[in-house]
Amino acid sequence: MDLDVVNMFVIAGGTLAIPILAFVASFLLWPSALIRIYYWYWRRTLGMQVRYAHHEDYQFCYSFRGRPGHKPSILMLHGFSAHKDMWLSVVKFLPKNLHLVCVDMPGHEGTTRSSLDDLSIVGQVKRIHQFVECLKLNKKPFHLIGTSMGGHVAGVYAAYYPSDVCSLSLVCPAGLQYSTDNPFVQRLKELEESAAIQKIPLIPSTPEEMSEMLQLCSYVRFKVPQQILQGLVDVRIPHNSFYRKLFLEIVNEKSRYSLHENMDKIKVPTQIIWGKQDQVLDVSGADILAKSISNSQVEVLENCGHSVVMERPRKTAKLIVDFLASVHNTDNKKLN
């Protein structure tokens, strides 16, 4: 074979090998960096742009797609210890002609974390209202979506600021009072009584604990490689002390049942979505809400746990689109 041809293959092979080796090295040595790159790439692919808004010296980080139009804008609030990118799996299946805004909740990701911040549910509601006013999102009423802790905040927000919200989607929200505790809540109470706050199941610090948390939150058993579990833990560990502080704040007497205490004040059309096999917050919470919110509808998803957004993103997006179409008399075809 001609020497130039051999050299060409060597150069081509080396050129291809460099990114492959870089990827393998990242996967093995810096899995957390790979996870960040993954979210960055996914945001770009879906057309989500990251921006910052400021209220005095407080910074909010958010991503958005689209512009306000004749359809309601959609504001999405994530759950405890998550971030705005958790919604990307749902955004993928939402129409591109909708104005979507996903914000990092107080203290999370790119939003300001302050030791002076009021992390109670009502405190978070007031912060989100500041964000809404920064963006002038309430220039006309918007659709509000929240899951878990974000659902807790969303429900109380709709009660506190009814003129801001035209409709509401609550995805397995926290903040309700049940007649009996499920095993997860019983375990939390035992930890609380023993003051073992280092062992909160929703705040993993090892790959094994991360795997246990994923099993707790999901009905579907995802097979997650050890390196990815390590990466997920590495991303969270620097923030775990904040997560503990936040967790203790939202489960104390001041905040624990804020949604329950305010649900009868919610007057906008409300959609309640819950995974039937939710091990974190029992699915019976859907009936509790439906009995107090007169203009509500319940969607219970079979074979689905607490992580509805991650387990059933396509179904969640369809339910939201159908709900908006029915509530706002919009042709469903135009939303798709």
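Cβ coordinates are placed from backbone N, Cα and C, and glycine is handled just like the others.
None of the noted substitutions appears here; every position holds its original residue.
These features come from Swiss-Prot:
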ACT_SITE  SER148  active site, nucleophile
ACT_SITE  ASP278  active site, charge relay system
ACT_SITE  HIS306  active site, charge relay system
MUTAGEN   SER148 to Ala  Loss of the lipid hydrolase activity
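This view paints the features noted in Swiss-Prot onto the structure.
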| residue | record | DSSP class |
| --- | --- | --- |
| SER148 | mutagenesis position | coil |
| ASP278 | active site, charge relay system | coil |
| HIS306 | active site, charge relay system | coil |
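Once Cβ contacts within 10 Å are tallied over all protein chains shown, the recorded positions SER148, ASP278, HIS306 are led by SER148.
It is 11 Å from the Cα atom of SER148 (mutagenesis position) to that of ASP278 (active site, charge relay system). Rounded to the nearest whole angstrom, the C-alpha distance between HIS306 (active site, charge relay system) and ASP278 (active site, charge relay system) is 5.
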